[in-house]
Amino acid sequence: MATGVLPAPVSGIKIPDSKVGFGKSMNLVRICDVRSLRSARRRVSVIRNSNQGSDLAELQPASEGSPLLVPRQKYCESLHKTVRRKTRTVMVGNVALGSEHPIRIQTMTTSDTKDITGTVDEVMRIADKGADIVRITVQGKKEADACFEIKDKLVQLNYNIPLVADIHFAPTVALRVAECFDKIRVNPGNFADRRAQFETIDYTEDEYQKELQHIEQVFTPLVEKCKKYGRAMRIGTNHGSLSDRIMSYYGDSPRGMVESAFEFARICRKLDYHNFVFSMKASNPVIMVQAYRLLVAEMYVHGWDYPLHLGVTEAGEGEDGRMKSAIGIGTLLQDGLGDTIRVSLTEPPEEEIDPCRRLANLGTKAAKLQQGVAPFEEKHRHYFDFQRRTGDLPVQKEGEEVDYRNVLHRDGSVLMSISLDQLKAPELLYRSLATKLVVGMPFKDLATVDSILLRELPPVDDQVARLALKRLIDVSMGVIAPLSEQLTKPLPNAMVLVNLKELSGGAYKLLPEGTRLVVSLRGDEPYEELEILKNIDATMILHDVPFTEDKVSRVHAARRLFEFLSENSVNFPVIHHINFPTGIHRDELVIHAGTYAGGLLVDGLGDGVMLEAPDQDFDFLRNTSFNLLQGCRMRNTKTEYVSCPSCGRTLFDLQEISAEIREKTSHLPGVSIAIMGCIVNGPGEMADADFGYVGGSPGKIDLYVGKTVVKRGIAMTEATDALIGLIKEHGRWVDPPVADE
């Protein structure tokens, strides 16, 4: 072991051989617990913020687990408001991409590229929906030849939308199609490297350098051709398709994703080619956000200004896909990051355009208004890795008549607002809250709402409504009522909602001693108003910035609040409360919730959500809340799916098969299933799925357990049942629940 202190400031720090650089004029405060590594090359998994102070971060060697404290890296223009990151302009055909231009919207065709007419028709439908750019898969020479005809036909029909070739394992195909398409997407994990076998390989320094020389030899001709023809390029890393070489040194990590892309970017820069963008995609929004932030932090260090293409890969379909995409893309847009976006849905590609546009509009508005809060010092947020700030869950107090320990859930809570009308039919209310009914009595289940808010309490003589609430309280469901209601129509054992004014004015002291408090606040209040939180006992905080607020950013106000709480060791759980206006579109609601609440939960900031919308279906709001928690890798209440959006490589009707599998397996919380049209990027694309259903050849399916294929060539008509059999084989199956009578 070694500890020590280096002089500060230290200029131009660079950790030897790790490819992790740090900018000039930064202070290296101290180095501790540095162990000698087996290799000359330091293995690095992730940069992590330290709790030691605002100017520190931890650099974690992958195998030894010893923190190296280094200066905290900048990853966005501002920590207290949305300011769009300045980038160079990259030309993709006739479309300019970068910070001086609108956030560009794009998608990808699903037709067989060799079907020229079908592909042309699909591109036109996409363009008519408003996309700026379209990507087409090009897997071989026949597809590359077809691309020339596709481009010609579109031009003849006055469709000049830029076309992007999606390339995997095919450098020669990339060279061919660069002569007609406007942009080439290369995957650093498989452009020059073989498909990952998930083997840990020990390289000497010379062996590693030879691998890099091989990449340069294979990649250079494409760079030179793109320069010659004025083509753009996307260096697009996928978390699931990192090479064995990268994973051996950096782990299956955001750090490895960044280094994989930088290897290719260094070659581009060496050849004086700069018309390229980066992407860091993953199916897990938490990993995706970390990777993009780390990428940008490294670009700041090097003085690079290349634009970003944002996307969550294999997001799925319907609300799930929109939610995952909003959590990942929306979070980064609030940080001012992102110049073009794609929402990857297992739906027709033109259906991706509307949610794409909604996300782009959110990001554009936030940056234009520079939504935020007054500057504040941020010391405690972990934005290069996930470390959840866990609020103290309620504990039972002496003399309490009911059990409050389950009014919040340790993995993330869902709160709902209910009306007096709903109390008129108690059994329907119990079902709406997803309780399990036994002889008409409610009991909490896996996906039951944890607590409810009533803005108006029933009259004291309304025995039906009050009995319904008592039964909910008796099974540890929290019932929250405003202070004024509880003082005039007291409900035994209710929790009481108070604001900061009611706290500072002492009105809450009119309540019986021991009453549980729920505090509602915005997060941008003067610190002297927040000071009262240090002197009270609250069961939870509801963080609520009005939806119509234009100048204050919900995300930045919450970050400021969490900073105050952490700095003062106030550990109340915080629930993100969003009250949507009447008439909001469902997709808009999902995307806002994913952006504004998900953007905090992926940083480990928050203990649950409460979504309100006066004219939206109650079940929809409840399901959306649970989907949000699951999308942020918090509380699992249903089967998790990793489902690719389909492309020209897909070997079956992905939408139809996906629906069939979901119908039969959606009741398996804690189980994750990958549904992949092909395995072009290798089994790593299935992320951390427990089981995989993958197109192996036309009409045939391969089944996976983890990243290992266990059954090959199953007829498609039998494959879904075979998947269920595999789940049963591994002890992960339960029969679907029987509906309550």
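Counting starts with 1 at the first residue shown.
Placed from the backbone N, Cα and C atoms, the Cβ positions cover glycine too.
Not measured: the values here are computed from a predicted model.
All protein chains included, C644 ([4Fe-4S] cluster binding site) registers 27 other Cβ atoms within 10 Å of its own Cβ. Annotated [4Fe-4S] cluster binding site per Swiss-Prot: C644, C647, C678, E685, in sequence order.
According to Swiss-Prot, the mutagenesis experiment G696 to D carries the following note: In clb4-3/csb3; semi-dwarf phenotype, elevated levels of salicylic acid and enhanced resistance to biotrophic pathogens. Following the DSSP three-state reduction, the secondary structure of G696 (mutagenesis position) is strand.
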Between C644 ([4Fe-4S] cluster binding site) and G696 (mutagenesis position): CA-CA distance (Å) | 15
